[in-house]
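Novice: Quick one: the structure is below, and I'll ask about it shortly.
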Amino acid sequence: MSSSPSPFGQNEWLVEEMYRKFRDDPSSVDPSWHEFLVDYSPEPTTDSASNGRTTTAAPVTPPTPAPAPAPEPKAAPKPAAKTEAKPAKPAKSATPAKGDESQILRGAAAAVVKNMNASLEVPTATSVRAIPAKLMIDNRVVINNHLKRTRGGKISFTHLLGYAIVQAVKKFPNMNRHFAVVDGKPTAITPAHTNLGLAIDLQGKDGNRSLVVAAIKRCETMRFGQFIAAYEDIVRRARDGKLTAEDFSGVTISLTNPGTLGTVHSVPRLMQGQGAIIGAGAMEYPAEFQGASEERIADLGIGKLITLTSTYDHRIIQGAESGDFLRTIHQLLLDDDFFDEIFRELGIPYEPVRWRTDNPDSIEDKNARVIELIAAYRNRGHLMADIDPLRLDNTRFRSHPDLDVNSHGLTLWDLDREFKVDGFAGVQRKKLRDILSVLRDAYCRHVGVEYTHILEPEQQRWIQERVETKHDKPTVAEQKYILSKLNAAEAFETFLQTKYVGQKRFSLEGAETVIPMMDAVIDQCAEHGLDEVVIAMPHRGRLNVLANIVGKPYSQIFSEFEGNLNPSQAHGSGDVKYHLGATGTYIQMFGDNDIEVSLTANPSHLEAVDPVLEGLVRAKQDLLDTGEEGSDNRFSVVPLMLHGDAAFAGQGVVAETLNLALLRGYRTGGTIHIVVNNQIGFTTAPTDSRSSEYCTDVAKMIGAPIFHVNGDDPEACAWVARLAVDFRQAFKKDVVIDMLCYRRRGHNEGDDPSMTQPYMYDVIDTKRGSRKAYTEALIGRGDISMKEAEDALRDYQGQLERVFNEVRELEKHEIEPSESVEADQQIPSKLATAVDKAMLQRIGDAHLALPEGFTVHPRVRPVLEKRREMAYEGRIDWAFAELLALGSLIAEGKLVRLSGQDTQRGTFTQRHAVIVDRKTGEEFTPLQLLATNPDGTPTGGKFLVYNSALSEFAAVGFEYGYSVGNPDAMVLWEAQFGDFVNGAQSIIDEFISSGEAKWGQLSDVVLLLPHGHEGQGPDHTSGRIERFLQLWAEGSMTIAMPSTPANYFHLLRRHGKDGIQRPLIVFTPKSMLRNKAAVSDIRDFTESKFRSVLEEPMYTDGEGDRNKVTRLLLTSGKIYYELAARKAKENREDVAIVRIEQLAPLPRRRLAETLDRYPNVKEKFWVQEEPANQGAWPSFGLTLPEILPDHFTGLKRISRRAMSAPSSGSSKVHAVEQQEILDTAFG
């Protein structure tokens, strides 16, 4: 018995073969072996230790006869001389029979002989256990399907068995011992570590097969992922011939798997130096069922078995211990925790299949549960989807009780049973295993789908048919194209980070996949033959989108980083580089179409641009006649809107804008929403920023399908993008894509996010980018080579570097203070706004040109008749003057859009722009008749009048966007009361008042704000004149408060005809709508124009004497009529009233000319109804004395006291205050 068995065991032949090669030519052996082989001394082999050599059989030649032996002397007996080996002893040479072939066993074969002989010295026994293999089989299918979809590779049964053996050894360390004689004494040696020996079958160059046993060292310290990596490393190096001496030594327990050859039960030999060897047999059904059909086996609940044997050294391991060891392996292979650990280690986010007892219920009962399970996946499958690339909570499986087969009374034994599915996945019957495969592929992989909240069954079916059907994998060319987009996205950010360290750019790092996603949206729109995609997005990633989607030249982007300004675009304040817009043309890579692409300008106010985009797109659609009123290729301009997750859930304008989606006055035929969900809002976690499960839950209010997709899967992102466009085209509805990703850096490049999200950023800091992960996947699948990937990235980086160097060489323009935009647009000096009487009469007649059989409400008919009368006889009121202005513009070919809450009728029952049939509810719009000339030809004009949703923010934003999208349209929005316009303050501040100065974005939008103190309380009084005057500068807007119907008429017509695009803010009347004094004659419409300053009629008609005036009252709006009535009552010839109709820009020349006509004025007062700190006074009190010091030095105010609210809530207090103003004015 050897006291020191070879450390290489059955691998000794390989070591000796390497030694012979090393001895003959050291360079022929891997250098890692040199140090060992220098001192190696091979033991005698079987063929050299005895005379038992075998040779190739040949004809036997008789030996030469030996001389006759001499007689033996009669001496004392001597020890018998050694004779030739007797036949019974193995050392004796055998003589092959004639015709036999013999071969000397060398190398591996000789080592096998030696090792088998040595193994005879080990007294062994064997324990045998049959273990159910079904759970291992089913979970291996789940594992390998996941690996196939993700990083590639496979898990074998041997991987699982080997790991189970290692875990069992932890409970039974004696199984890891081996026997040795130490100092002449029998000893049981317990190694410090478990070194699992793997029997690896290798095929040589000559085709001969050999077996080596290499060790996975220190297995007990490894988790499953580490164990698999070490396992695969050993196998790979064995097949590449790169194993080292260290790999062969120190095996403590072995695993052999003859089951791969079909062997069911094996009792392997145990080599010296080991305590046990585990044999794994083939997986088979019990013999008595091997002739049964699959259906019968499934019905009976029969599973395959695997037979494990434990052959152990009986000197140190007892049978009970070996049996318990196998029982522990048995338990592990059926244990929930064992497979839970494996799934977590492999990054599989789903629960493993569980070992449960078969449920004896009938197949009919179970069939109903299967149908319920299908419905559950359609409803809740998204809750189990693997959509978070960070997997911050990697200890929790994505699961839901409704999606657990066990919750439905089903078990793993039902997986191979067939059930009726009534057309699910296009078939009538299907195995539960296949049903689950379809459901999980459809709803639980890298895409989670929410659609069962949609009320229309047709739309649900449409989605089901597409997501439950296996979709084609992208072609290699398409994969390379996706990779090129990822390359471009990442390289752009890396370049800017390197070249412009510390500059804010709000990078897209961590969310680069949105670039191929957006590209897929635009490409699919082009595939459908659409006209344009208009994009709105926040600042994060905007520069990347400008460069890689819109196609803005890199040189221009880099110039903006360098601080270079284009002199031709230098007017106005400008804006930061990540707020600017651009336009471009997208050309399909794999198609023949192209499509226009534009990116709207936006402020930092998140989501404020949403309604602006919708309005802009609707305007473009109406221009192309493909909007709500169009018929061919409806809604051919597509809004593509990007959001942040925190903003989408948190900003109310999102819900306001979504609410417009299906309204006839606001529909755009479906918006594609992409939420770039980086799972954080600056420093706020989702748990603190929303109460809903998803940031996108708000979109369910309009029945929009929602696709949650893992941003680390570019192919899934591109597939979802194309599906979203197809749905939009099929149903003209919004679609929401929630792309989960992360933010590589802080909110901006100077921020350290680890201060508030340390764990998240520990994960992010070690995470590979999506480009690298996708590249590795493509290379691993053999779709591209490493060189192709590196070349593509280098080419893009080189292109950026060249442009960067060119920009650095540009001559920098000297930076000067910004210039005003005021001079960029001027109203024509001789613009005619009057119309002839025939036009007035035509509009009047239109109000009674009712459709045949149309029944007018009895309270509305007098209004229509009165309008026709006014058109012919005069005394035209405010409401009709407005309709005359709009109708005449329509007749001249202008598209007029008027919207607001209750706008068709008017808040104050004054407008009646749309007449409703008393009996049928049909609508008649008189002004639409003006779109046709008397001879029947179209004028080109159109009247679009809509009641809006009860919204200010979204409604005003939409109309602003519409005015940008169609600069030639007359776009008006009316507040229900002027007080409510502050609900749209962000739109007013960020777009209406400053859009031109910041972005050169022009708008002609008109805001009609009912304003006036009439005792209705603080929320029904003021349109906040002071706020608009504070915002006004550089001619950014026109602000007016006309006091006569005719002046209002001319103001609107001037705005519609002046050819410039600047917003118009009009403070319109309420009580004055029915003031009999507030009317205008026909000649005021046919002969006049807008007058920014108005004197009293008595002076313009020559009836009053201006020289008698010593007290001048300047005012604006409704209070003029109260002042005029008081003056007439008191016959005050010393008092004159001058109205400033245009509050901004101030008509300084006309104002000065008017005041010069009153030479004897001693006192000048500004009279207003508003409190002292509101209305026009805060502006006029400062600017009038400044711009006209000769006329307004000493100007005094008459008004209500300064107040925090616009007015008193008491009508009686209001009356007292109003009287006090009048008394003071004439005091």
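Quick reminder: no glycine exception, Cβ is built from N, Cα and C everywhere.
Straight out of Swiss-Prot:
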type	residues	note
MUTAGEN	His539 to Ala	Loss of KG decarboxylase activity
BINDING	Arg540, Ser604, Leu606, Asp645, Ala646, Ala647, Asn678	thiamine diphosphate binding site
MUTAGEN	His579 to Ala	Loss of KG decarboxylase activity
BINDING	His579, Ser604, His1020	2-oxoglutarate binding site
BINDING	Asp645, Asn678, Ile680	Mg(2+) binding site
MUTAGEN	His747 to Ala	40-fold decrease in KG decarboxylase activity
MUTAGEN	Arg781 to Ala	Increase in KG decarboxylase activity
MUTAGEN	His1020 to Ala	Loss of KG decarboxylase activity
MUTAGEN	Glu1034 to Ala	Loss of activation by acetyl-CoA
BINDING	Thr1038, Arg1054, Lys1089, Ser1092, Gln1142, Arg1149, Arg1150	acetyl-CoA binding site
MUTAGEN	Arg1062 to Ala	Loss of activation by acetyl-CoA
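Can you tell me where each of these features sits in the structure?
Specialist: Taken residue by residue with DSSP, His539 (mutagenesis position) is part of neither helix nor strand, so it is coil.
Secondary structure at Ser604 (thiamine diphosphate binding site), taken from DSSP and collapsed to helix, strand or coil, is coil.
Non-local neighbourhood of His1020 (mutagenesis position): Phe977, Asp979, each in the same chain, at least six residues away, with C-beta under 8 Å from its C-beta.
For Asn678 (thiamine diphosphate binding site), the same-chain residues lying six or more positions away in sequence with a CB closer than 8 A to its CB are Gly510, Ala511, Arg540, Gly644, Asp645, Cys741, Tyr742, Arg743.
Counting every protein chain shown, 15 other Cβ atoms lie within 10 Å of the Cβ of His747 (mutagenesis position).
Arg781 (mutagenesis position) has a Cβ environment of 14 other Cβ atoms inside 10 Å.
In the three-state DSSP scheme, His1020 (mutagenesis position) falls into the coil class.
Around Lys1089 (acetyl-CoA binding site), the C-beta neighbours below 8 angstroms that are at least 6 residues distant in the chain are Leu831, Ala832, Thr833, Ala834, His1050, Arg1054.
Annotation note: Arg1062 (mutagenesis position) sits in a coil segment as assigned by DSSP. For Arg1062 (mutagenesis position), the count of additional Cβ atoms within 10 Å of its Cβ stands at 22 [all protein chains shown].
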Novice: Do any of His539, Ser604, Arg781, Arg1062 (recorded positions) have a CA within 10 A of Thr1038 (acetyl-CoA binding site), and if so which?
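Specialist: Of everything listed, what lies within 10 Å of Thr1038 (acetyl-CoA binding site) (Cα to Cα) is Arg1062.
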Novice: Taking the Cα of His539 (mutagenesis position) as the centre, which of the binding-site residues listed as Ser604, Ala646, Ala647, Ser1092, Gln1142, Arg1149 lie within 10 Å of it?
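Specialist: So the list is Ser604.
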Novice: By CA distance, which of the recorded positions (Ala647, Ile680, His747, Glu1034) lies nearest to Gln1142 (acetyl-CoA binding site)?
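Specialist: Minimum Cα distance from Gln1142 (acetyl-CoA binding site) across Ala647, Ile680, His747, Glu1034 lands on Glu1034.
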Novice: Using DSSP reduced to three states, classify Arg781 (mutagenesis position) as helix, strand or coil.
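Specialist: Coil, per DSSP.
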Novice: Just the number: how many Å between the Cα atoms of Ala647 (thiamine diphosphate binding site) and His747 (mutagenesis position)?
Specialist: 14
Novice: Taking 10 A as the limit, how many CB atoms besides its own sit near the CB of Glu1034 (mutagenesis position)?
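Specialist: Around the Cβ of Glu1034 (mutagenesis position), 20 other Cβ atoms lie within 10 Å.
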Novice: Using Leu606 (thiamine diphosphate binding site) as the reference point, find which of the recorded positions Ile680, Arg1062, Ser1092 has the shortest Cα-to-Cα distance to it.
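Specialist: Its closest listed neighbour, by Cα, is Ile680.
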Novice: In whole Å, how far is Arg1149 (acetyl-CoA binding site) from Ala646 (thiamine diphosphate binding site) when you measure between their Cα atoms?
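Specialist: The separation of the Cα atoms works out to 51 Å.
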Novice: Of His539, Arg1054, Arg1150, the recorded positions given in the record, which has the fewest other CB atoms within 10 A of its CB?
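Specialist: Fewest other Cβ atoms within 10 Å, among the recorded positions His539, Arg1054, Arg1150, is found for Arg1150.
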Novice: State the Cα to Cα distance, in Å, between Ser604 (thiamine diphosphate binding site) and Ser1092 (acetyl-CoA binding site), rounded to an integer.
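Specialist: It is 36 Å, counting Cα to Cα.
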Novice: Considering all pairs of residues in Thr1038, Arg1054, Lys1089, Ser1092, Gln1142, Arg1149, Arg1150, annotated in the record as contacting acetyl-CoA, what is the maximal C-alpha distance expressed in whole angstrom?
Specialist: 19
Novice: Fewest neighbouring Cβ atoms within 10 Å: which of the binding-site residues Leu606, Ala647, Ser1092, Arg1149?
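Specialist: Result for the binding-site residues Leu606, Ala647, Ser1092, Arg1149: minimum number of other Cβ atoms within 10 Å at Arg1149.
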Novice: Going along the chain, which residues six or more apart from Ile680 (Mg(2+) binding site) have their CB under 8 A from its CB?
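Specialist: Listed in sequence order, they are Ala646, Pro686, Arg743, Pro753, Gln757, Met760.
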